[in-house]
Structure formats: C-alpha cells, structure tokens
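Participant: Have a look at this one before I ask anything.
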Amino acid sequence: MSLSNKTVKELRQLLKERYTVEDELTESIALSSMRFKPSQEPEFHALSQSSLLKTKLKQQSSTDIPSYTHVLISKLSCEKITHYAVRGGNIEIMGILMGFTLKDNIVVMDCFNLPVVGTETRVNAQLESYEYMVQYIDEMYNHNDGGDGRDYKGAKLNVVGWFHSHPGYDCWLSNIDIQTQDLNQRFQDPYVAIVVDPLKSLEDKILRMGAFRTIESKSDDNSATSYYELETIIFDSELNRALFETKLNLHCVIEDDESEQISLNRLIDSMKQYSYLMDSKNVRTRIKLATTSERVSNENKKNIDYQNRSTRSQFCLNTQRGDSTETSSFGSMFSGDNTSDVDMEDRNLTEFDSTDTSLCINGEPSIHVNRVERSSRSTDNFHNSKKRMNSNQERCHDEGNDMLQRNVLETDYARAKNRILASKIKQYERLRFYKDTFTL
C-alpha cells in the first residue's frame, strides 16, 4: 500500500475506514471535546470577561449581605478543574477558587490545586497545604509590591471558594463537606464550594459540575445546616473566542510510544504462540502416526498367529477324524457277523472291549480350543474397535482446540498489526499535513 501519492484527506479517510480503534476516553480527548452547559438566561448571553471586570470596577461597596444565587466561572477555570480532577483519577483532589463578587453573583476567574492527601472518598488539607496556599496567593495575585502579579484590569482577585472532586458518585456535599463549607462561610464569606465528577464527565463528555453554599435552617429546638445549589454559568474571554474562530481545526494526537511498543510486543507474542502451536501439532501428528503404525503391525501379527492357530486346529481335527475312521474299521473285524470263523461268545474281554472310545476323548479338546480362539478373536476385535473410536474422538477434540487457539491468535495478531499500522499512518498523516501547510 503506497501512501506517498495520497493526500491528507485520503489518509484521514483511510484511518477512519480501516484502522479505527475504539479506545477508552483519555485525558486529552476529555479536555478537547468537553461540552459546557450554555446559559439559559437571556441577560447572560453576552457575558464576557471584560464586561464582568468593567462592572466590578463600577460597583460601589454595599453593607447589605447579598443572597448569592449564581456562580459565574471562566472557561479557563473549568478546564483547570477538569484537568486536575481527571489527572487525579479515582482519588479526590482539592483546590482554591480565585475571583470576586458582583451583586448576587460569585465570579470565579482562576483557580489552582493544593498538595493534599486524598483517598477515593475523602480529601484532607494539612498544615503544609495552607502554607502553600498563602505563598502561592502572595506570589501570583499580590499587587501591593508591584511584582509580577496576574493583572485582571485592576480588579483584585481574592479567595472566593474551594473545589474538590467526587470520582464516580456525582456532585453533592457530604456531611464533612457541609461542615467545611459552613465553617468557611462563617469566617471568610463570600465562599462557594464547587464539586466536579471527572469519571461521569469523561463518560458523558459533558462537564458534570455543581456549585453549593450552606444555609442554616432554624427550628424550635435545634438548628441544622443544609445546603443549596447555585446556578453555574460559564463565560469566556474575547481573546479566546477570536482565537477559537481563527485557529486551525486540527486534533493533535498525543503520541504514545509505550502504546506502540505494547502493540509490537503483543504482535511478537502472537507470532511465537502460533509457531509453538504448529510445532506441538506436528509433534502430536508424528506420535499418532508412529502409534498407529505400531498398532497396525501388532494387529497383523495377531491375524497371522490366529491364522496359524486355525490351520493347526483344522489339521488336528482332520487327523483325529482319520484315526476315528480307522478305529471303526478295525472294530468291525471283531463284530458278531455270522460269516466270521471266530467264536465271540467265549472270548475274554481284552483291550479292544473298552467302553471308552478314543474319538470322543481326542475330539472334545480340539473343539473347545477352537471356540476359545474364536471368543478371544471377537474380544480383540471389540477392543480394537473401541480404541479406534476413542482415538477418533481424541483427534476431533484436539483439532477443535487447535482451531480455536489458532483463531484467537490470528485475531490478536490482526488487531496488533492494525494498531501498529494505524499509529504509523497517523504519524505520516501529521507530517504530510505540516509539509502541505507550511511549504511555500
């Protein structure tokens, strides 16, 4: 298959038709194809980062404590939170939200993660985490010393909340989360808690995120703390929008050398196993041929022995029949015939007057031997037939197992081969695209 004459479009079509491999979602796919929930409020349709900053600068201080109902979060913060959560996997992560307040809205402009110790169901911030947070905010967001702080057009960013992940069990606040959020709201309000579910976000390709605040519900005897969810609205910068409209629509595939090496190892293993399977089959075939030849030789010997025994038995039987005839002829000489000159009445019993006959004595053993040989021959035939039937069943069973193993190995070989070819064609397609794009 020659690829030098194919265009980039044809290469992509070839990859789509022949070498598409259904893999699990990865971090790069999640961040590049994640869809964000659009705003349903008409007043927020024209929302942008610059408009929020201008409104913040014009806002006058008020002593009234607002009831926050909306969280405005930048797309940059959403991507950062998603990146941290996906990288954490099944382990919970935690971070800090930076922004400001605007009327009854909490605006999140940026965020950063904290070095915490997390498990699959809990995350704890230790003393080192708080020290890191203070130093990071002082270095990155402090404008008093005229350092290289992040400039948001004069709007100072403060800590407005925290975020953490719930891998696989949706967005809500647990009892510990409610206590943590209530404590922060009491001492540094405004404060909001954002929860993200990275696993369901990867599965649905939609950002699963929720913003929550606690509220104290008073009753007659005791007071209980509950929480409510704020509406989350995502905004973007005009610079990002312009870049998005003018950028090349190119999906950059992250090259994974380990994945290609794994496919190559699987290909080699499949070839080795297939060769071993064929060698084992040939060895079994040679053993069966040798066993069959030996069995046929033994059967031929048994047939020859049986024929020899049958011939000897027939010869003995014929000989005994001849002796019996002579004995009868000899006895007729002493019979009571009227024409005989010998007087039979006065003679004494001699050896010829025995009541036993040699014909019966000599004839019965030969008939018995013949019957035993026939019975033995029938038994041998039955056992030979049974052995042949068992050998046929074993051969069919071995052939079925060999065919099944061969099909599995051929499938693994084809899959590994296609993955390697797809990886090489993707590399060539990117190089060809760069050449066609940047060559004058």
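In case you wondered, yes, glycine gets a Cβ from its N, Cα and C as well.
Features from Swiss-Prot:
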type	residues	note
DOMAIN	71-218	domain 'MPN'
MUTAGEN	HIS164 to Ala	Abolishes deneddylation of CDC53
BINDING	HIS164, HIS166, ASP177	Zn(2+) binding site
MUTAGEN	HIS166 to Ala	Abolishes deneddylation of CDC53
MUTAGEN	ASP177 to Ala	Abolishes deneddylation of CDC53
Participant: By Cβ count within 10 Å, point out the most packed of the mutagenesis positions listed: HIS164, HIS166.
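Facilitator: Neighbour-count leader: HIS164.
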Participant: Would you count the other C-beta atoms found within 10 angstroms of the C-beta of ASP177 (mutagenesis position) for me?
Facilitator: 20
Participant: Any idea what DSSP makes of HIS166 (mutagenesis position), helix, strand or coil?
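Facilitator: SS state of HIS166 (mutagenesis position) = coil.
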Participant: Is it possible to list how many residues within the domain 'MPN' (71-218) are helical, extended or coil according to DSSP?
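Facilitator: Residue counts in helix, strand and coil order: 49 helix, 50 strand, 49 coil.
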Participant: Which whole-number value in Å describes the distance between the Cα atoms of ASP177 (mutagenesis position) and HIS164 (mutagenesis position)?
Facilitator: 10
